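Q: The feature active site is assigned by Swiss-Prot to Glu873. Look at Swiss-Prot and you will find Asp938 tagged as active site, proton donor. According to Swiss-Prot, the Zn(2+) binding site annotation covers His872, His876, Glu934, on the basis of sequence analysis. The domain 'Peptidase M13' annotation in Swiss-Prot covers 251-1040, and the record cites sequence analysis as its basis. Among the sequence features in Swiss-Prot, the mutagenesis site Glu873 to Gln is noted as follows: No effect on its function in maintaining muscle integrity.
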Amino acid sequence: MSRHSQLKLAMPSVHGAPATAPGSPMNAKARSVKLGLGVNQRTGRVQWCPGLTCCKMLLLLPVVMLPLTLVLILIMRLDGMLAALQLNEQRMRDLRNSHSEVPVYMEDYEALLPEGSTYNDLINEEFILPASKRTQLQILAAERARRCQPYRYGNGESMELEERNTLMKDSRTSFLPLGIPRECLGSGIELDIKPIDEEAYQRQKKRYQDIAPYWLEKIRIRERREAERHAEEASAEISEATAALQSFWNEEGTREGIRMTQAKTMKRYMDNKVDPCVDFYKYACGNWERLHPIPKDKAGFDTFEMLRESLDLVLRNLLEKNTPVHSAAELRKSPVRNTLFKLNEQGEGEGEADQAAELTAERLRRHIVSKRQLLNRVLVRYKRYTNGTKRKRLIETPRERTKEEEAAPPVVLPKDKTKDKSDNEEQLHVPTDFLKPHQDAQLKAKNLYRSCVNSAVLAKRGLEPLHTLIRELGGWPVLESQWSESNFNWQVLAATLRRYNNDILIVQWVGADIKNSEENIVQFDQTGLGLPTREYFLQPSNAKYLQAYQRYMAEVMHKMGASKADAQRVASELVAFETQLAGITAPAEQRLNVTKLYKRMTLDQLQAVVPEIKWRAYLQSLQDREVLGTEEVVIYAVEYMSKLVTLLDETDPRTVSNYMMWRFVRHRINNVDDRFDDIKQSFYHALFGREESPQRWKVCIAQVNTNMGMAVGSMFVSRYFDNNSKRDTLRMTHDLQQAFRDILKTTDWLDDTTKQLAEEKVNAMSLKIGYPDFILNPSELNSKYAGIEIYPEKYFENTLNVLLHTAKTEQAKLHERVNKTNWQTAPAIVNAYYSRNKNQIMFPAGILQPPFYHRHFPKSLNFGGIGVVIGHELTHGFDDKGRLFDRNGNIHKWWTDSSIRGFDERARCIIAQYSNYTVEEVGIVLNGESTQGENIADNGGLRQAFHAYQRWLKEHPSEVSDEILPGLNMTGPQLFFLNFGQVWCGAMRPEAIRNKLNTAIHSPGRFRVIGTLSNSVDFAREFNCPLGSPMNPQKKCSVW
C-alpha cells in the first residue's frame, strides 16, 4: 500500500466514526508508531505522535541535557581562563627575573621618571632618561601591549587571528565576565610606546644635560624627606614612659596620676618570674629589651638614652619656635616699648616674626650700617640748618595754641624715678643693640640650628666651603697633584688646626694646674687617634675595624674629588702611618697615676728636651702675642714628643700632610650636606653596629647644645625648669653629705688625721645644681657669645666661627686666676659630673627628670634615683684618682701611708670582683682595673643614698605610709632598690659592647646593678636574700 493510501485509511470518516475498531490490528500498529502522523483515539484528530509518548520524550531530553551542557561549557571556559592566567603569570615572572626593577602598572612607570614628569612626557621625548631606564620602559610597554591586545577590538597584528578571535569571543559571551587588568582599562593613554629615535635622543641629551642634575637632586631630596617622614612616624610612636617624660616637662598630671603612671612603667619593665636574690637586674629589667628594642639609628638604648630622646624633643621645640626679632628685655627699656613688652608677654603676635622677618631685619641693619657715612652727612646738614639764626628761631618759636588745646587737660607722662633727664633723652633714640638682633645669644643658637637643618641650602652650597678652607690651609695632597712639600711645615699646620679647636699630633690646652688649682697654665699631652684606642691599630683581633676605617678614609677622599686609585693608595699609607703613631703612645694602664706623668718646666727647658719642635712659635701662633722662654708649662707626655719628631722625620711629608688634613676634614664633612651620610653610616655600622644614620635634626640638636649650650640652656630653664627641683636636690645633697660624714666616722681603716681632712673636703665641696644664674641675664649671656657671628644660611662658616671662638676663649684664660664658680656644663644635659681640681659637683637641669626625680614621687624613688647619683659623684672625690686631690683641688699627698694601704686593699677587692664578670653577648671579661673608680663610686653612692633615706624615714615617721606606689606590693626600701636597678636598664649591640669594654671607664649597666647590690647588706636584708645566694655572697667588697 502506498503512503497516500495509508494516509487515507488513517483519515476519519465523514460521519466521525472511527476508521478502525479499537481492538483492530490497525490500532495496535498506530500506537506502536514512534514518529509520524496518526489519529488520536480520544479526540479523533490527526496529529504527530498520538498518545503524547513522543512529545514527552522531546520535552524530557532538553530539560535533562541543557544543564549538563552548560556545566560542561563552564568547566571548559574556566580551564581556558586558568591556563591563560598561568601563562600570563609565567611571562611576568620571566620579565621580573630579567628586569627585577621594572614596575608593572602605569603609576610604576612614572616612578622611573624624574619628579614632575609623566608617561606622556616620555612618549613625547620631552625628558631624557638613561638608556637603561628607556630600555626598561620599552620592555614594559611591549609587554603591556601584548597583554592588553585581546581587549582592543579590531587589532590583531600582534596575535594569531584564531587566538585573538577566541579570546574576544570568550570576552563577549562568557557566563562570567572576563577580568580586564587595570592597566588595560581605558585611561586615555596610547598603549604602544613609540620607538625612541636614538638620534633624537642624542640631540635632546645636550639640551637637557643641565636639567638632569637638578632632577636627580630633587629625587634625592624627595627620597630623603620620605625617609625622614617614616623615621618621624616611627619616632612619634613613643612608649608610655617617654610620653610620661613629656608630661613631666609640661608639668601635666596630678600627684596620684603621676604615681600610678610610674608604678605601671616599673611593673612593665620587671620580670616577676626571676628571683631577685638570684639576678636582680633581670628581675628589675627583664622586659626592657622587649619593650624598647634598640632603634636602628643607635648603638644601644638605655634609660639615659630614652631621657636624652625626650629632652631632644623639648629642645627641638624651643629651637624651632619662631621668636620676635626684639627680646622682651629690650622692649622693656622705654615707656613706648613697655606696651610692646606687655603684648609680648601676653603672647600676641607670637610666631609671626618668622625666619624671613629675622633675615629682613638683619639685612636692614647691615644696609643702615653700610650707609653710615651718608647718614652722618645728612645729620651734619641738619645741624647746620638748625644753627641758622632765622631757621633756628622758626624751629624753636612755638606756635599759638588753639582754644581747644587751651581747654584740654595737660598730658602727664608717667615718671620713671630711676631715670634722670639724660636717660629720658636717650629714650628718644633707638638703642644700638635694638638694631642688632644678631647679638642675641638665643637667636644665634636658633640660627645655628636652622643653618644645620636647612638641607636645601646645604645641598646648593655643596662642597665649595670645604674646598675653600682646604685651599686656605695649604691644600690636601691627595686632591692636588701639584702639591709641593717645600711649602709644608707640620708644626705650622698643627698650630693652625689648633686654632679651629682640633688637636692633631699634639694635644694642647689652657687649664688649671693640678698642683695649683688657682692658676691657669699651658698644658701638653699625647695625641688622640682616629679610632677609639691604640688597641684598634695594634691588636690583630681588631683587623676588621681597621679595614673599615681604611675603607672610610678612601671613600671620603674619593667623594672629595680624588681618583679611586689615589684614594685607596693614600688610605693605605695613612693607616700604616697611624698604626706607627699608635705604637708610640702610652697605653691607658701606664697613665693611671697622673702624678707620675706630671712634668712642669719652662719653655726653654722643654725646648732643650725636645729641640725639634719650636714650642715658642707654636704658642705664639695660638696666643697672638709674644711668648717668652720663661713661660711655664705642664707636659704629661715627654717621651711621646721625642718619639713623635723621630717618626715624622722618617715619614714622607706628603703622608704627614695627608694624615693631618684627613683628621681635620673628617670632622668638617659633618658641616656640609648629606652626601657623606652613607659612607659614615657604613663605618659606624662596622664600629658600633648602628643600622641607620640618625635624623639630621637630632644631629643638629647635639651640635647646637654642644657648641652653644648656655644659650640653649637659658631657653630650656626659662620654659621648663622648676626651681622646686633645684631646692629639693640641694636638700638631698646636704643629706648625702651628712650620710658620708656618718659613714666616715665608722670607717676603721682610716686614721683620725685622714678622716679629719676627708671631712673637710666634703664640707668644702661646691654644689652646682640646675643651671648657672648668669644664663637668665640677657646681657651676660649675650656677652658670652659676643665674639661669634652666626648666619641663618651658612652652617659651615657658623661651625668654624664657633670653633675659633671656643679655642680663642680658652687660650685667653692664660695667666688669669681660675674662677671656680664658673659652670662648664650645659644645663640641658642628662648627666652629672665631679671636678677634681675644683672639688665641685654639677647636676645639670636635664637629669632632674623621671626616673631620677619627680616632686610627686615617693622619697624612696628620689633617693634611689638622683640620690644615688649625688652619692656617686660625691664618692668620686675619694676614689682612686679623686683621693689624690685635696679640698682645694690640688694634687698632693694628704693621706697617711696607713690610710693609703687600707684604701688599696679594699680597692683590690673591687677590682677582683668586677674582673670576674663576663659579658656573655661577646664573651669578654670586664677590666676591673680601668673601671675601679666608677665601681667604687657606684658602691659608695648606693650606700650613702640608702643611709640618707633611712635617716629621712626616721625623721618623718608620719610619711612612711606614703612611701609606696599603687599596684606594686613593695615597701619603701624595696622601691628604693628597684628604682636604682631600673635606672640602668638597657641593651647594646655586640659591636657597641666590644667598643665600650675597650674604651669606657664604666661597667655595663647590668654589672653596675649586680656588682653594687651584691655588696649591699641593706639590699640583702630588705629582700630577705639568704646568705650565700648570688645577690648575697659571703664575701663582700666595700671601700666607702
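Backbone N, Cα and C atoms are what each Cβ position is placed from, and that goes for glycine too.
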Q: C-alpha of Glu934 (Zn(2+) binding site) to C-alpha of Glu873 (mutagenesis position): distance in Å?
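A: For Glu934 (Zn(2+) binding site) versus Glu873 (mutagenesis position), the Cα atoms are 9 Å apart.
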Q: Just jot down the residues in the same chain as His876 (Zn(2+) binding site), at least 6 apart in sequence, with C-beta under 8 A of its C-beta; none if empty.
A: Tyr834, Arg836, Gly882, Gly933, Ala937
Q: What same-chain residues, at least 6 away in sequence, bring their CB to under 8 Å of the CB of the residue listed as 'active site, proton donor'?
A: His872, Ser1003, Arg1008, Gly1011, Thr1012
Q: Around the Zn(2+) site (His872, His876, Glu934), what further same-chain residues have their C-beta within 8 angstroms of the site's C-beta centre?
A: Tyr834, Glu873, Thr875, Asp879, Gly933, Ile936, Ala937, Asp938, Gly940, Gly941
Q: I need the most crowded of these recorded positions: Glu873, Glu934. Count other C-beta atoms within 10 angstroms of each C-beta and give me the top one.
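A: That would be Glu873, with the highest Cβ count within 10 Å.
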Q: Give the mean pLDDT for the domain 'Peptidase M13' (251-1040) on the 0 to 100 scale.
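A: Here the predicted model's pLDDT, averaged over the domain 'Peptidase M13' (251-1040), is 84.
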Q: Check Glu934 (Zn(2+) binding site) against DSSP and tell me helix, strand or coil, would you?
A: helix
Q: Around the Cβ of His872 (Zn(2+) binding site), how many other Cβ atoms lie within 10 Å? Please give the count over every shown protein chain.
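A: Looking across every protein chain shown, the total is 26.
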